Amino acid sequence: MDAAEKKEVIKKKYQEIATLGGSCCSGGGCCGDLSAADLSRSLGYSEADVQAVPDANLGLGCGNPTAFAELKPGDIVLDLGSGAGFDSFLAAQRVGSLGKVIGVDMTQEMVKKAQDNARKYGYSNVEFRQGDIEALPLDDRSVDVIISNCVINLAPDKEKVFREAFRVLKPGGRMYVSDMVLLEDLPEDLKNDCDLLAGCVAGALLKEEYLGLLKKAGFSFKILAEDSDVSKRQYEGLPVESLKLKAWV
């Protein structure tokens, strides 16, 4: 599959999740039997987090970037691949009325779901925009912090994603990412498997390549945690790990 075909596969899958429910792993069997709430608890979300905006928690993450993001009141935060808004709303609690969270997602259905959740739960400091994280609908140097949870692996051109992230961050800006990376290369048939592509595996890069692109875009970074046991828990032994990092301009 070429990049356009991969994007279409991912877009259709997440449209389906937004409208019908389910998870990114439906049909792929990689997430086990955990509910969205239980998966979030296993990733370190508190019970208060899980209960705060339950309709926004679709169980699509591989970490909890709001837990290690150094957010403060007044920050302007960008959530790359915001989905139904779960992490965006948790970030909004941290930045308060003086701050703002902008969520960007490629699927109109997810954006609408997030907007509906914002109204339902009374979040006025969150805005959701439809857009491609490879070409962000934001001005240069306009955000203080970027968060992203298991999304960058889905983008065919990760170099563009990192360049765009660098572009929109203010001087001194920070990015906190939880994402899937490969520990060894996948065979071609798995790289083109639609379920694994939408399930955050087939589009993942080798860890060294991922970090190299981050550096090439201009970022300094620090790896905060690596979880290779996620392979056994959720991905049927495939050579992947959940990587958590902080990057800065």
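Using the three backbone atoms N, Cα and C, a Cβ is placed for every residue, glycine included.
None of the noted substitutions appears here; every position holds its original residue.
As a published mutagenesis entry, Cys30 to Ser appears in Swiss-Prot alongside the note: No change in activity.
The note that Swiss-Prot attaches to the published mutagenesis Cys31 to Ser is: No change in activity.
Cβ contacts within 10 Å of Cys62 (mutagenesis position), excluding its own Cβ and spanning all protein chains shown: 25. Among the sequence features in Swiss-Prot, the mutagenesis site Cys62 to Ser is noted as follows: Strong decrease in activity. Can still methylate monomethylarsenic.
Quoted from Swiss-Prot, the note on the mutagenesis of Cys150 to Ser is: Lack of activity. Secondary structure from DSSP puts Cys150 (mutagenesis position) in coil.
When other Cβ atoms within 10 Å of the Cβ of Cys194 (mutagenesis position) are tallied across all protein chains shown, the result is 17. For the mutagenesis of Cys194 to Ser, Swiss-Prot gives this note: No change in activity. The structure shown keeps the original residue.
A mutagenesis experiment is reported in Swiss-Prot for this position, Cys200 to Ser, and the note states: Lack of activity. When secondary structure is read from DSSP and collapsed to three states, Cys200 (mutagenesis position) falls in the coil class.
In this structure, the mutagenesis positions Cys150, Cys200 were compared by how many other Cβ atoms lie within 10 Å of their Cβ, and the smallest count belongs to Cys150. Cα spacing between Cys200 (mutagenesis position) and Cys194 (mutagenesis position): 10 Å, rounded to the nearest whole number. Of the recorded residues, Cys62 (mutagenesis position) and Cys150 (mutagenesis position) place their C-alpha atoms 5 Å from one another.
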